[in-house]
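Below: the structure, in structure tokens.
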Amino acid sequence: MNYPVNPDLMPALMAVFQHVRTRIQSELDCQRLDLTPPDVHVLKLIDEQRGLNLQDLGRQMCRDKALITRKIRELEGRNLVRRERNPSDQRSFQLFLTDEGLAIHQHAEAIMSRVHDELFAPLTPVEQATLVHLLDQCLAAQPLEDI
């Protein structure tokens, strides 16, 4: 069932997203990591899914292959990511973090965790669980190709 939407909902969500992105970027800059929040997400996906290919990375990030390819080249140039030929399909590459990439990723993840903790600390554990449930419910109602 669909209900009328509170007009304050979208501005509130956008304000939270903007606050989180700005705070994370500020912390990344202060630590001189020369990364953006999407860069951190790329490193996280590669770390969690060692051997991930460019197509799957692009799909998970909702970005086209050309943009992902440029980003991976940039991260390779900084010695954070390395590409290896896929042994089961020589036409594709698998992505891995370098040792330096892993160290930078862990540092950036600590920053992101701290920012998230500060943002959600005013909510009780039950309120946090309710928020997660409500957001999951909204996403579950969307067509698969939109998620």
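Note: Cβ is positioned from N, Cα and C throughout, glycine not excepted.
Those substitutions? Not in this structure, it's all original residues.
What Swiss-Prot lists as domain 'HTH marR-type' is 6-140, and the listing cites sequence analysis. According to Swiss-Prot, the natural variant T69 to A carries the annotation: In strain: PA48. Quoted from Swiss-Prot, the note on natural variant R70 to W is: In strain: OCR1; leads to increased expression of mexAB-oprM. One entry in Swiss-Prot concerns the natural variant L95 to F. Its note says: In strain: PA41. V126 to E appears in Swiss-Prot as a natural variant; the accompanying note says: In strain: 58823, 65629, 55699 and GRR. Among the natural variants in Swiss-Prot is T130 to S, noted as: In strain: PA36.
The most densely surrounded of the variant positions L95, V126 is L95 (count of other Cβ atoms within 10 A of its Cβ). Around the Cβ of T130 (variant position), the number of neighbouring Cβ atoms within 10 Å comes to 12.
Nearest Cα neighbour of L95 (variant position) among the listed variant positions (T69, R70, T130): T69.
The most densely surrounded of the variant positions T69, R70 is T69 (count of other Cβ atoms within 10 A of its Cβ). For the pair formed by T69 (variant position) and T130 (variant position), distance between Cα atoms is given as 38 Å, rounded to the nearest Å. Broken down with DSSP, the domain 'HTH marR-type' (6-140) shows 93 helix, 16 strand, 26 coil.
Taking CA atoms as the reference points, V126 (variant position) and R70 (variant position) are 42 Å apart.
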